[in-house]
Amino acid sequence: MSSELLISNSKPRPEGLRKLCEGETVILPRDITPSKCAYFLKQNIVFISYIFIHIIITIILNRLALSAHGNTLIIILAALLITISLFLLLLLPYLSCSRYKLRCLDDDCKFKLLAEVITHKPNMDLSTWDRIAYDMNQFVYDRRICADRSFFYDGSYCYQVFKKLVATPYLVNSNMNSIYADLEMRSNGATNINDSGNSSLHIELGTYIFKALAVFRNSVDKYWEDKYPEMGVTV
């Protein structure tokens, strides 16, 4: 895929830029490929090409099965390919979801994501996640998990993966004691494989999860305080 993330001296699309600090502009795949559909096609071009070829073969076999030259073997193969084709088509939406993105990340990438949240202190304003998405794209590329610097389309994608990694399991229950208890359980050697793609979370990762959530919660509280001071939100 040709899209690249650059800290710019280049000539990017002006409407998509997000200035994160004075004199610096981050370019994300969103700025190079405004269409999410086009981005998805580029990201999964190999898999989609395979599905396309598979469907063509399936159609040919089905025509043979329906013709006078059809035999039992061809009919069985045609039925099998139809089933596989349906499965592959149903798999396509999964490739665009945050759960799949998270499963692509190794433990180092998860540590990096948590460290970025602690460093940059993002909030509910999705533009505050753009810098994190940029840094993560570079890191994932360096780890050879992605062929180019376009793993996260924009900050909102990065935020969704962060929620899958930490926010969804922990923020369901706001009782901080339960978080400590869970971290203690993990430190005793427990491992957990859940539907968010978190496998064998070590105590070190659990500690970063706790820190990142605390930073994120404080940033969110400050965001709402600044936006609606009359609400009197307190941390």
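Glycine residues also receive a Cβ, built from the backbone N, Cα and C atoms like all the rest.
In Swiss-Prot this protein carries:
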VARIANT   F47 to L  In strain: CLIB 219, CLIB 388, CLIB 410, CLIB 413, CLIB 556, CLIB 630, YIIc12 haplotype Ha2 and YIIc17 haplotype Ha2
VARIANT   I75 to V  In strain: CLIB 95, CLIB 382, CLIB 556 haplotype Ha1, K1, R12, R13, YIIc12 haplotype Ha1 and YIIc17 haplotype Ha1
VARIANT   L77 to F  In strain: CLIB 388
VARIANT   L86 to P  In strain: CLIB 388
VARIANT   S96 to N  In strain: CLIB 95, CLIB 219, CLIB 382, CLIB 388, CLIB 410, CLIB 413, CLIB 556, CLIB 630, K1, R12, R13, YIIc12 and YIIc17
VARIANT   R103 to T  In strain: CLIB 388, CLIB 410, CLIB 556 haplotype Ha2, CLIB 630, YIIc12 haplotype Ha2 and YIIc17 haplotype Ha2
VARIANT   I145 to M  In strain: R12 haplotype Ha2
VARIANT   Q160 to R  In strain: CLIB 556 haplotype Ha1
VARIANT   Y180 to D  In strain: CLIB 95, CLIB 382, K1, R12, R13, YIIc12 haplotype Ha1 and YIIc17 haplotype Ha1
VARIANT   V233 to D  In strain: CLIB 219, CLIB 388, CLIB 410, CLIB 413, CLIB 556, CLIB 630, YIIc12 haplotype Ha2 and YIIc17 haplotype Ha2
VARIANT   T234 to I  In strain: CLIB 413 haplotype Ha1
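DSSP assigns I145 (variant position) to coil in the three-state reduction, placing it in neither a helix nor a strand. Listed in sequence order, L95 are the same-chain residues at least 6 apart in sequence whose CB falls under 8 Å from the CB of F47 (variant position).
Take the variant positions I75, L77, L86, I145: by the count of other Cβ atoms within 10 Å of each Cβ, the lowest one is L86.
In this structure the alpha carbons, written CA, of L77 (variant position) and S96 (variant position) are 30 Å apart. Cα-Cα distances to Q160 (variant position) place none of the variant positions I75, R103, I145 within 10 Å. Counting other Cβ atoms within 10 Å of each Cβ, the lowest count among the variant positions S96, Q160 belongs to S96.
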